[in-house]
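Asker: Below are the C-alpha cells for one structure; questions will follow.
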Amino acid sequence: MEPGPARPRLAPAARPGWGRAAGCRRRGGPARHGRASGQEDATTAGRQAGGGVRGEGTPAAGDGLGRPLGPTPSQSRFQVDPVSENAGRAAAAAAAAAAAAAAAGAAGKETPAAGKAGGESGVAKGSEEAKGRFRVNFVDPAASSSADDSLSDAAGVGGDGPNVSFQNGGDTVLSEGSSLHSGGGSGHHQQYYYDTHTNTYYLRTFGHNTMDAVPRIDHYRHTAAQLGEKLLRPSLAELHDELEKEPFEDGFANGEESTPTRDAVVAYTAESKGVVKFGWIKGVLVRCMLNIWGVMLFIRLSWIVGQAGIGLSVVVIAMATVVTTITGLSTSAIATNGFVRGGGAYYLISRSLGPEFGGAIGLIFAFANAVAVAMYVVGFAETVVELLKEHSILMIDEINDIRIIGAITVVILLGISVAGMEWEAKAQIVLLVILLLAIADFVIGTFISLESKKPKGFFGYKSEIFNENFGPDFREEETFFSVFAIFFPAATGILAGANISGDLADPQSAIPKGTLLAILITTVVYIGIAVSVGSCVVRDATGNVNDTITTELTNCTSAACKLNFDFSYCESNTCSYGLMNNFQVMSMVSGFAPLISAGIFSATLSSALASLVSAPKIFQALCKDNIYPAFQMFAKGYGKNNEPLRGYILTFLIALGFILIAELNVIAPIISNFFLASYALINFSVFHASLAKSPGWRPAFKYYNMWISLIGAILCCIVMFVINWWAALLTYVIVLGLYIYVTYKKPDVNWGSSTQALTYLSALQHSIRLSGVEDHVKNFRPQCLVMTGSPNSRPALLHLVHDFTKNVGLMICGHVHMGPRRQAMKEMSIDQARYQRWLIKNKMKAFYAPVHADDLREGAQYLMQAAGLGRMKPNTLVLGFKKDWLQADMRDVDMYINLFHDAFDIQFGVVVIRLKEGLDISHLQGQEELLSSQEKSPGTKDVVVNVDYSKKSDQDTCKSSGEKSITQKDEEEDGKTPTQPLLKKESKGPIVPLNVADQKLLEASTQFQKKQGKNTIDVWWLFDDGGLTLLIPYLLTTKKKWKDCKIRVFIGGKINRIDHDRRAMATLLSKFRIDFSDIMVLGDINTKPKKENIIAFDDMIEPYRLHEDDKEQDIADKMKEDEPWRITDNELELYKTKTYRQIRLNELLKEHSSTANIIVMSLPVARKGAVSSALYMAWLEALSKDLPPVLLVRGNHQSVLTFYS
C-alpha cells in the first residue's frame, strides 16, 4: 500500500504531568488533530515518553540505502513543540526503549543492537533538545498510513527502514536504520550522521522544512499583476519575534495546502483560455513594417530622389533612420527593464519619467494616433477618387467622394478592430503580403524596359541616368530640410509594436527584436527603391514618342539626350512625366500597375488599422492610471482580451471628424510633431534613468548608451522644428500645459520613476557636499526639533514653527513612543509613513521622526543626538509649555525640565511656546472635522463633538505610542487602516456638546493658519543669547501671513540712560538690517512686583516646598533625595530677586503687550543642580500666564546675526 500523506503530530511534553496538546494551530486553517485511534495502541508508549521523532515503533519504508522513500517536497511537515529545559536523557532513553520494543514486537524478532543504538540516539537527542526551548519535528509522510497497514508495513518492507531525525536547524540528519552498505540481512543497525547539503534527496526538500521562504518570482509580483494576488513571503516579525505559547505549524511547509499564488494561477489559467497573445513577428515586426511603409513609399519617394538626388536621398533616409534607430534602442532598453503592460509609449514614458510626462505624452500620443487614422484613410480615399476620376465615375465631386469613401472605410476598419486582435492580426498579414508583392512588382519592373515607357522617362538601369540623378536639383524653393520634413513621417511608426505591448506574449523580447529588425528592413527597402528609381528614370520627360533623336549628337549633356531622347522642352515648360513631375512613377515603372495601387491601398489601410488599434489601447492604459479622472469611463475593457470598446468608439469619432474635413495639410505636421515629442521623451527617459543611477535601472537589453539617447532626444527636437516650427512650438505648449496640470493635480501613483531616483541622488550628493562646508554665522538657519508627539495633535505648535522654518530651515516633528517595545515598534513603522503623508497632505515642509524610549527624556535625548543628516541636523529644541504641570505628577515635570538642561548641554537653543488655551487637542474626538468647520464658520458655538474627558491631558511635548490622533478619513485616503487610532468618526462614547474651554482651544489651535493682520510682534530681548530671540520674529515677518505685522523691541535699561540705550539698540538693529516700528527701554524692571502677585506666587509653590527648617535634618535630607524637585527654603531665598523679576516682567507684559499678536521673549535660564524643577516651572508659569501667545526663546549663545558682509 502506498504511504499516505503525513499527519502533523505534536510531540508530548517532556515534563511529567504535561498532557498531549489537542492540536497545532495552522495559519488560515482549523486545528489539526492527532493520528487515527487505530494506531494509538501501537504507539502509546512512545508518545507518552515524548521520545522519538516518529513517536512510535514503526519505522518508515526505506529504499535500502539509508534514505526514506518520503517525504517529497510537497509533503514535508514540521511542528514546533515546547521542550522542557529540565527534560533529561532519561525521558529520551525511555522513549527509544519503548520504540524499540514496539518495533520488535511488530517484526517478531529482537534486535538488541538496534535498541542500544536507539537508546544512544535518544540520549544524544534529548540532551540537544534540552538546550533550547523549542524542538522542530519533521515527520515522514510514510508514517501516516492507516493503522492496519502501518503495522503490516513495519513487519514487511519497512521493517528495516531508517528512522530519520533532523538536528541543528535541519542541516544534519541523524539516521537510525540500515547501513549504507547492503548487508547480508543480519539485521545489524548502526547510527550515522551525514550532511544534507551533499545529499540530493534532501536538496529537493530545501525550503519546506523552515518558515523562511526560498526565492521565487511570486514574491516579487505586484498585487495588480496579471497572475493574481501577490504571494507574501514571511515577514521579518514572523521570523524574528518571540513565538507564542501555543505551538503552531508553518503554513508554507504544507505542500498540499492552497496558497495565494496557486489560487491565482488557477484563476488566471481559467481566465486566460482563449486570450490572444502575439509573438515578436506577428505582434511587432509586421506591425512596425506596415506602419513605416506608408503612402510615401509609392507616391513621394521618387519625387524626393528627383529633388535631392540619389546621394542626398540616401542621406535623408539615413538621418531619419538614425533618429528612429536611437529611439528603437531606447525603447528596447525601457521595455526590457521590467515587465511591460499595455499602453505602449505612454506606459514606457510614465513608468520611467513619472506621471507628469507620461500623462502629457499619453494624451497627445493617443490623440495623434486617432488623427493618424484619418490621415491614412484620407490618403486611401484620395487614391480611390483618382481612379474614379480617371474612369469618369465620380459620385458627387472630389471632396465629397473623399468624405464618403473615407467614412465607409473607417467603419469597416472599426469592425475589424472590434472583432478582436486576432482578426486584426490576420488582416495585417494579408495587407503585408499585398505590400510585399507591390514592392516586388516594382523591382521586377525596373528590369523590364519597354519602348512605350521611354518617352515617359523610364529607360531601365543606365549609368548615365545614375550619374545625372546622383546630385541634387532643388526646385520651387525646396531645400534639403524641406525634403527631409516631407520624408520623415514615412519613417515613423516604430512604436506600432510597443503600442500593443499588453497583447504580446513576451514584450521584453518581442519589442527589441521586432522594432530594430523592422527599422533595418524598411531602411534597406527605402534606400534600395531610391537608388533603383534614381538609376532608371530621368528627372523630366515629355511623354511624347516623337521626341526621339534619330541622328547622333556629339554635344549631349543630359542623360536623355545620350539615350536618344530630346526632353529639352521641359527646361522652359512644365512636363507631366519624370521624377520631378509624376507622383505615379512607381506605377509606371512596375511590371503590373494595378498591383502598385493595391500596395498603396495596403500601406494606407494597414497604417490606419495599426493606429486604430494603438490609440484606444494607449488611452485605456492612461485612463486606468486615473491621471485624468474625467476620462475614467474609458478604462473599462470588454471580453477575454479586455478590449477598450469605448476607446474604439472615441477614436472612431475623432477619426471620422477629421475625415469629414478632408483637408489634413495643416494637421499633418502637428501629428508628426506629436510622434516626435514621444520619441524625444523616450530617448530622454533612458538618459534620465541612466543619469539617476538607480539600482532598479538594469535593462536586459545592453546595447544602449545614455549619451546616444540624449543625442537622439535632441535630434528629435531639432527635427520637430525642421518639419514645422510653429507646429513644434504648439506641441511644446501643449505638453507643458498638460505637464503643469498633472503636476498640480498630483495623482496618487508611485511608479518608482527616474525623477524620484534623481531627486534622491541630488539630495544625497548635496548632503555630502554640504557636510564639508563649515558653519558660518551668515548661513545660520533655525533647524528645529519640535516635540509634537502625533503631528496633528498640536496644530498651533506645528503651524507656528512651520511659519518661521518654511523654505528657510529644517523642521523635524519628534514623537517619543513609550510602552512595550514590541508594540511600539509596530506602531512606529505604521506611523512613519502615515504621519509623513499627513504632513505632505497638509503642505507642511517637515519630517516626522518617531523613536521608542522608556520615557520622554530618554527619547528626546535620542532625537537631539541622532535626528538629521550631516549638516541637516537640528540646532533648536521646540517644546510646548506644560500647561497641566500643577496637576501632573512632579516626576513628569522634573523630566520635562530636564529636557531644557539636556538641550543646553549639547549646545541647542530652546524655544517654549505657550498659548493660554493650551496646545494639545488630542482628547477631542473628530478634531480634524472640527478644525475644518472652525475655518469655515469660526463664530459657531453649538458644535457637537465627542469628548473623552476621562483621558488626562498629557504634556504638550509628546504622546505615548498608543495615543494616536489621526482621523479615520485620513486613513482611508492614505489607503491604510489604522491599527490603533485615537480619533474615530463613530465613537462609542457619549456625544456631548463642546464646552467653552474646548471651544476656545479649537479656535486657538487654528489661529496661526490665518493671516495675522496689521498688528505687532513684541520682542522682549532682555538677554543676549546670540540673536535667536530677534531672528525668529524677523523670519516670521518674511512670510505672507505675518508680513503686515510690525516688530516692537523691548529692552531693559537704566532710568537715566533710556535715550542712550534706545539709540544704541536702533543702531544695532539697523546694522542687522532688521526693520522695527518702535524700541521701548524699560527702566523699571527691577521694581518690586505687586504684593498680591507675590502672594499668588507663594500660594502656587506652597505644595512643592520642602520646608526643611520645620523638619528634622535626616527627614529633610531623605525627602530631598527622594523628591529632588522640591523647593528648599535656602533656594527660595537665594533666588528671590530672580523670582521677583519673573513676576514683575509678567506685570510689564500685561501692561505693554496684551494686544500683541505674539510675544517673543528671552527664556530665563536655571542653573543645573541649583534650581529645582518646581521653582523653574513656577518661574515660567509666573512669567507667561494670562498673555497672548508667548515664545520663550534662548539661543545657545553663539551669534546667529552679523552686520559684516
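Note: Cβ is positioned from N, Cα and C throughout, glycine not excepted.
From Swiss-Prot, for reference:
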type	residues	note
MUTAGEN	Phe78 to Ala	Abolished interaction with STK39/SPAK and subsequent phosphorylation and activation
BINDING	Leu290, Trp293, Ala603, Ser606, Ser607	Na(+) binding site
BINDING	Asn291, Ile292, Tyr376, Pro489, Ala490, Thr492	K(+) binding site
BINDING	Gly294, Val295, Met296, Pro489, Ala490	chloride 1 binding site
MUTAGEN	Ala320 to Val	Reduced potassium ion transmembrane transport
BINDING	Phe365, Gly493, Ile494, Phe675, Tyr679	chloride 2 binding site
MUTAGEN	Asn369 to Ile	Reduced potassium ion transmembrane transport
MUTAGEN	Ala372 to Leu	Reduced potassium ion transmembrane transport
MUTAGEN	Arg794 to Ala	Decrease in K(+) influx and reduced sensitivity to inhibitor bumetanide
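A description of the local structural setting of each listed feature is requested, covering burial, neighbours and distances.
Answerer: Within 10 Å of the Cβ of Leu290 (Na(+) binding site) there are 25 other Cβ atoms, across all protein chains.
In the three-state DSSP classification, Thr492 (K(+) binding site) falls within coil. For Thr492 (K(+) binding site), the same-chain residues 6+ apart in sequence whose C-beta sits under 8 angstroms from its C-beta are Asn291, Ile292, Thr324, Ser672, Phe675, Leu676.
For Ala490 (K(+) binding site), the same-chain residues 6+ apart in sequence whose C-beta sits under 8 angstroms from its C-beta are Ile292, Trp293, Gly294, Met296, Leu297, Arg300, Leu301, Ala320, Tyr526.
Summarising the environment of Ala320 (mutagenesis position), the number of other Cβ atoms within 10 Å of its Cβ, over all protein chains shown, is 22.
Under DSSP, Asn369 (mutagenesis position) is assigned to a helix (H, G or I) in the three-state scheme.
Cβ neighbours of Ala372 (mutagenesis position) (same chain, under 8 Å, six or more residues apart in sequence): Ser607, Ala608, Ser611, Ala615, Ile671.
Arg794 (mutagenesis position) has a Cβ environment of 29 other Cβ atoms inside 10 Å.
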Asker: Does Val295 (chloride 1 binding site) have same-chain partners at least 6 apart in sequence with Cβ under 8 Å from its own Cβ, and which are they?
Answerer: Tyr376, Gly379, Thr383, Ile600, Ala603, Thr604
Asker: By a 10 A CB contact count over all chains shown, which of the binding-site residues listed here is most packed: Ile292, Met296, Ile494, Ala603?
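Answerer: In terms of Cβ crowding, the pick is Ala603.
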Asker: Helix, strand or coil by DSSP: which one applies to Trp293 (Na(+) binding site)?
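Answerer: Once the DSSP labels are grouped into three classes, Trp293 (Na(+) binding site) ends up as coil.
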Asker: Of all the binding-site residues here, Gly294, Pro489, Gly493, which one's CB has the most other CB atoms within 10 A?
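Answerer: Comparing the binding-site residues Gly294, Pro489, Gly493, the most crowded Cβ belongs to Gly493.
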Asker: So among Leu290, Asn369, Ser606, Arg794, all listed as recorded positions, which is physically nearest to Ile494 (chloride 2 binding site)? Use the C-alpha atoms.
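Answerer: Nearest candidate: Leu290.
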Asker: By CA-CA distance, flag whichever of Leu290, Pro489, Gly493, Ser606, Tyr679 among the binding-site residues is nearest to Asn369 (mutagenesis position).
Answerer: Gly493
Asker: Taking the Cβ of Tyr679 (chloride 2 binding site) as centre, how many other Cβ atoms lie within 10 Å?
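Answerer: For Tyr679 (chloride 2 binding site), the count of other Cβ atoms within 10 Å is 27.
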Asker: Measuring Cα to Cα, how many angstrom lie between Tyr679 (chloride 2 binding site) and Ser606 (Na(+) binding site)?
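Answerer: On Cα coordinates alone, these residues lie 21 Å apart.
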Asker: To the nearest whole angstrom, state the Cα distance for the pair Pro489 (K(+) binding site) and Ser606 (Na(+) binding site).
Answerer: 15
Asker: Say you check the Cα of Leu290 (Na(+) binding site) against those of the recorded positions Phe365, Gly493, Arg794; which is nearest?
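Answerer: With Cα distances computed to Leu290 (Na(+) binding site), the winner among Phe365, Gly493, Arg794 is Gly493.
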Asker: For the chloride 2 site (Phe365, Gly493, Ile494, Phe675, Tyr679), what does the 8 A shell look like? I mean other same-chain residues with CB within 8 A of the CB centroid.
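Answerer: Other same-chain residues near the chloride 2 site: Thr327, Ala345, Thr492, Leu495, Leu676, Ser678.
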